[in-house]
Each structure stands twice: as structure tokens, then as C-alpha cells.
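S.K.: Grabbed the feature section from Swiss-Prot, which reads as follows:
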- 47-193: domain 'UBC core' (DOMAIN)
- F108 to N: Inhibits TDP43 ubiquitination. No effect on SETDB1 ubiquitination (MUTAGEN)
- C131 to A or S: Loss of catalytic activity (MUTAGEN)
- C131: active site, glycyl thioester intermediate (ACT_SITE)
Amino acid sequence: MSDDDSRASTSSSSSSSSNQQTEKETNTPKKKESKVSMSKNSKLLSTSAKRIQKELADITLDPPPNCSAGPKGDNIYEWRSTILGPPGSVYEGGVFFLDITFTPEYPFKPPKVTFRTRIYHCNINSQGVICLDILKDNWSPALTISKVLLSICSLLTDCNPADPLVGSIATQYMTNRAEHDRMARQWTKRYAT
């Protein structure tokens, strides 16, 4: 290698290393910030993933009556649940599918639970959104997905017309119970069997 080549190589490597050093210096604060937020997110993911894994083991060993639930695929945060219409209710004989989505903040924030099967119910709208206090303001980290599913089953047995999501169905429930029950059975037969 000639002296000129050697100088050019040294000069380019020193300018390259000074450019890298300048880039490192300007990027250092950003890396620290992202490490802090990544660390916080990792802890949340770790906490929520551990909790969800434990609940999956529990619900697999001891599922609530007439219910099942578990991950849709490899994503522990996306579950599918099945609820059988409670015996003696207008939903008896129906098989209802629900989606359960956990956030990284779980169990400190409630899971999002929605019906995928259409249902005629004053506390469940046409998008499958459920009006249930424990899925909103009355959520507690002490609650589990098994308890949530039991509460939903209870809602299928005894709706809450005092806090409706679908006002017309709640009014019908209170003023013309026979017609309400007929419609609920009809929808169950049409959409859930």
C-alpha cells in the first residue's frame, strides 16, 4: 500500500469514526429515553403476560360452568371464548362466541370483551359491546377472566334493564316480557345454533 493510500485510508477512517462518534453523541439521549420506556413496557408486558399465563392455566384446569376460553393463536393477548346459553334462560341451547383482548396494562386495566355472536339483550349492543360495570369503572386487579365470564353468564340469566345499552330492548323487557323472551329465543335459534 502506498503512503498516499495509507493516508487516505487513515483520513477516511478517522473522519468516519468522528462521524460515528458525533452520531453516537447526538443519539445517546434518545437511546436512553427509549430504553427507559422499553424497560417500563417490558415490565408491563412481563407482568401482564405472567398473569394471563396463570389465568390460562387456571381456566384450563377449572373452567367456569358452560364457558371456555383461550388464546386464538400464538398471541397470549388475544383470546376467544365460548359461552353456552344458561339452562332455563331465553338463551338456552345457544353457543355464543366472544373475543377477549388483554392490554399490556392488564390486570390493572380490564380486558376488552365483545360478543361475536349476535344476541338480543338490553346490555349487549349490535357491535357486541357489553354493558357490565366490572368491565369499566368497577374493574379490580383481583378479578380474573373466569370471574368476568361468570358475570357475563349471570347477565344472560338476569339482564339489567336499569342500565341498558339498548334502550328499546330494555323497555320491551319491562313492558312486554313475553315478546322480549320470544325475540331473544328467536335470535338465539337464528344466530347461536
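For all residues, glycine too, the Cβ spot is worked out from N, Cα and C.
How buried are these features, and what lies next to them?
M.R.: Residue density at F108 (mutagenesis position): 14 other Cβ atoms are found within 10 A of its Cβ, drawing on all protein chains shown.
C131 (mutagenesis position) falls outside any helix or strand according to DSSP and counts as coil. Annotation for C131 (mutagenesis position): same-chain Cβ neighbours under 8 Å, separated by at least 6 residues, are N123, I124, N125, N160, D163, P164, L165.
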